[in-house]
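Colleague: What follows is a structure written as structure tokens; I'll ask about it next.
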Amino acid sequence: MERRNPSERGVPAGFSGHASVESGCETQESPATVVFRPPGDNTDGGAAAAAGGSQAAAAGAEPMEPESRPGPSGMNVVQVAELYPELRRILTITEDGQGLKGVKRERGACEATEEARNLAFSLMTRHRPECITFQQIKDNCANELDLLAQKYSIEQLTTYWLQPGDDFEEAIRVYAKVALRPDCKYKISKLVNIRNCCYISGNGAEVEIDTEDRVAFRCSMINMWPGVLGMDGVVIMNVRFTGPNFSGTVFLANTNLILHGVSFYGFNNTCVEAWTDVRVRGCAFYCCWKGVVCRPKSRASIKKCLFERCTLGILSEGNSRVRHNVASDCGCFMLVKSVAVIKHNMVCGNCEDRASQMLTCSDGNCHLLKTIHVASHSRKAWPVFEHNILTRCSLHLGNRRGVFLPYQCNLSHTKILLEPESMSKVNLNGVFDMTMKIWKVLRYDETRTRCRPCECGGKHIRNQPVMLDVTEELRPDHLVLACTRAEFGSSDEDTD
């Protein structure tokens, strides 16, 4: 991983010059097109135009624009094709006439590659206040007191631009501050152990994970390293992770982990598994099995994230704060096994009227996972549930200590399922309740059983519940409790 001296000005590695950034696709000649004519139309003008076009192409001149007879609107076929791009596939064929082909899109792959190369060249040649490398900082630390002192900031640390053939683990260990090129695609073929603080900026680059290991990135306990201001723990931002052939966990964090603007596409296992402090902000999870798993005694902050078509978005076994997120078409957006704070989220259920077929056995009983599932716990309090919008969702409420009091939540077309002991512990005076339905479980029918997969990884037998509609028993009487009371507005900052 030879790296040029950052003090030397010039073109970075991988670029022969600024002119080489221009894509070579512009020099390629686009296939000529001729006007589609009905059979039998052998006019002299058409033959002359075809002969003239072939002579001009043979002479190396620019191909002449083919002529055509005017249509009913007074315009020829070429003008119609220019005004209506959707007709180009019918009005244009290849020069050899072997079949219909559509016109290339306005933005091709070559133009996208050229834009990415221009962006990479601009980022790599930009002037920054970088004055010292991570190795020099380690050499300057003679004793343990120097290791604890934060003499430099992340802005002063020299950036290493990772090439597709470089070793991720070695680059993180040696340079700590690593950047990825947006015009390159990276591949992880083995486990990456991270044992020091690092700052990885992806710049929108794609990283494909293709390894048979159980974990792709293991963030282990951090050793004694020099302190750099702004680089606390493992920080990864603006990276797109894909793994069509990977069946393990992407991130296994045993130390502080910050994921900022990271995207996960199509992982059939856990994306982030945290055993300690983790902050996930501005990330996107598309078609993943499990998004964020917070293990016991962990503290997680998940905010401004997007969960789309995930089987299980968030699994909370520790202390979690989930705020300002959006979920769409997820089997279960959040499974709460411990304490949690759920505020300012927008959750849209499945467009199709089908329930999730996955179970949870967290409290010793098997229940179908709902969009937001609060499992029973004899010693835990209810989660804080405020300012959330639920549309076409289902909410499962187990038995807990205290009273579940959702505050200013919109439960639009939402079904609430109450376990037998939790009906008297739910207060719905502060929600928008016109289209909600509340069901209470009376008993479980042991004669009607189904074997379903569970979120723990196994399969269990579930007894079919016998339920009763208790919507009107728990819905507040709005003729007595007016909507102008303090539950829907106050004199503080929440005033309308």
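Every residue, even glycine, has its Cβ placed from backbone N, Cα and C.
None of the listed substitutions appears in this model.
Since this is a predicted model, take the numbers as computed values, not measurements.
Looking at Swiss-Prot, the entry for mutagenesis of Arg240 to Ala says: Does not affect ability to promote ubiquitination and degradation of host MRE11, whilie ability to degrade host TP53 is impaired. For His373 to Ala, Swiss-Prot lists a mutagenesis experiment annotated as follows: Does not affect ability to promote ubiquitination and degradation of host TP53, whilie ability to degrade host MRE11 is impaired. What Swiss-Prot notes for the published mutagenesis of Tyr444 to Ala is this: Decreased ability to promote ubiquitination and degradation of host MRE11, without affecting ability to promote ubiquitination and degradation of host TP53.
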Colleague: Please report the distance from the Cα of Tyr444 (mutagenesis position) to the Cα of His373 (mutagenesis position), rounded to the nearest angstrom.
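Modeller: His373 (mutagenesis position) has its Cα 18 Å from the Cα of Tyr444 (mutagenesis position).
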Colleague: Where His373 (mutagenesis position) and Arg240 (mutagenesis position) are concerned, what is their Cα separation in Å, rounded?
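Modeller: The separation of the Cα atoms works out to 29 Å.
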Colleague: Just how many other Cβ atoms lie inside 10 Å of the Cβ on Arg240 (mutagenesis position)?
Modeller: 18
Colleague: Validating a neighbour-count step here. Other CB atoms within 10 A of the CB of Tyr444 (mutagenesis position): how many?
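Modeller: Its Cβ has 16 other Cβ atoms within 10 Å.
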